[in-house]
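Enquirer: Got a structure for you, questions after.
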Amino acid sequence: MARMNRPAPVEVTYKNMRFLITHNPTNATLNKFIEELKKYGVTTIVRVCEATYDTTLVEKEGIHVLDWPFDDGAPPSNQIVDDWLSLVKIKFREEPGCCIAVHCVAGLGRAPVLVALALIEGGMKYEDAVQFIRQKRRGAFNSKQLLYLEKYRPKMRLRFKDSNGHRNNCCIQ
């Protein structure tokens with residue numbers, strides 16, 4: 001079987017959020033994958049595709065793996081969106097400067113969708129979030145995912161008001 005050329009992992013940073021969008025490793029490429037995660041200070045991986053590797057080595061390195069698979073080319077379920085936004089809010093509040101890695105098979109569809117949702121919830125417009133991610137991850141998103149993101153209405157879960165009732169420009173307080 002021919003080896004697929006996979007895009008390099010890309011870091012997406014917005015306000016106080018840091019994400020690493022990447023493709024899935026295999027057991028054969030796991031050590032290199034772990035090195036890459038450590039280089040970016042990743043403490044949590046969200047795996048949104050079927051498992052292609054054993055998580056034992058990753059967990060031994062202190063990196064928590066969450067399995068939230070959803071169908072390739074499709075938008076995430078409401079439950080996955082809720083879980084994702086809760087994770088983002090908690091991680092960046094409790095571990096400032098940390099990085100959350102997200103991967104699907106190629107890192108072009110499902111993983112970028114979750115990162116785009118976090119950017120939108122953080123105050124970025126849908127079009128800007130798509131362009132911002134595509135500048136770093138060419139080919140990200142298919143037409144069904146773009147339509148989902150266009151219709152997505154932020155719940156303002158990653159924006160807060162200060163004690164005076166003013167919107168705080170900081171994403172998470």
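Using N, Cα and C of the backbone, Cβ positions are placed for all residues, glycine too.
At each noted position, the model has the original residue.
So Swiss-Prot lists the following for this protein:
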DOMAIN    8-161  domain 'Tyrosine-protein phosphatase'
MUTAGEN   Thr13 to Phe  Reduces trimerization
MUTAGEN   Asp71 to Ala  No effect on catalytic activity
MUTAGEN   Asp72 to Ala  80% loss of catalytic activity; delay in progression through G2/M
ACT_SITE  Asp72  active site, proton donor
MUTAGEN   Cys104 to Ser  Abolishes enzymatic activity
ACT_SITE  Cys104  active site, phosphocysteine intermediate
BINDING   Val105, Ala106, Gly107, Leu108, Gly109, Arg110  phosphate binding site
MUTAGEN   Gln131 to Ala  Reduces trimerization
MUTAGEN   Cys170 to Ser  Redistributes to the nucleus in resting cells, but still locates to the mitotic spindle in dividing cells. Induces defects in cytokinesis
MUTAGEN   Cys171 to Ser  No effect on subcellular location
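Can you tell me where each of these features sits in this structure?
Expert: Within 10 Å of the C-beta of Thr13 (mutagenesis position) there are 11 other C-beta atoms, taking all protein chains into account.
Neighbour list (Asp71 (mutagenesis position), Cβ cut-off 8 Å, at least 6 residues apart, same chain): empty.
Look at Asp72 (mutagenesis position): DSSP puts it in coil.
Take the CB of Cys104 (mutagenesis position) and look out to 10 A: across all protein chains shown you find 24 other CB atoms.
For Arg110 (phosphate binding site), the count of additional Cβ atoms within 10 Å of its Cβ stands at 29 [all protein chains shown].
For Gln131 (mutagenesis position), the Cβ neighbour count at a 10 Å cut-off comes to 11, with all displayed protein chains included. The DSSP secondary structure for Gln131 (mutagenesis position) is helix.
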Enquirer: Taking only the recorded positions Thr13, Asp72, Arg110, Gln131, which one has a CA atom nearest to the CA atom of Cys104 (mutagenesis position)?
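Expert: Closest by Cα: Arg110.
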Enquirer: If you count Cβ atoms within 10 Å of each one, which of the recorded positions Asp72, Gly109 comes out on top?
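Expert: By the 10 Å Cβ neighbour count, Gly109 comes out on top.
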Enquirer: How big is the gap, in Å, between the Cα of Gly109 (phosphate binding site) and that of Asp72 (mutagenesis position), rounded to a whole number?
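Expert: Rounded to a whole number, the Cα-Cα distance is 7 Å.
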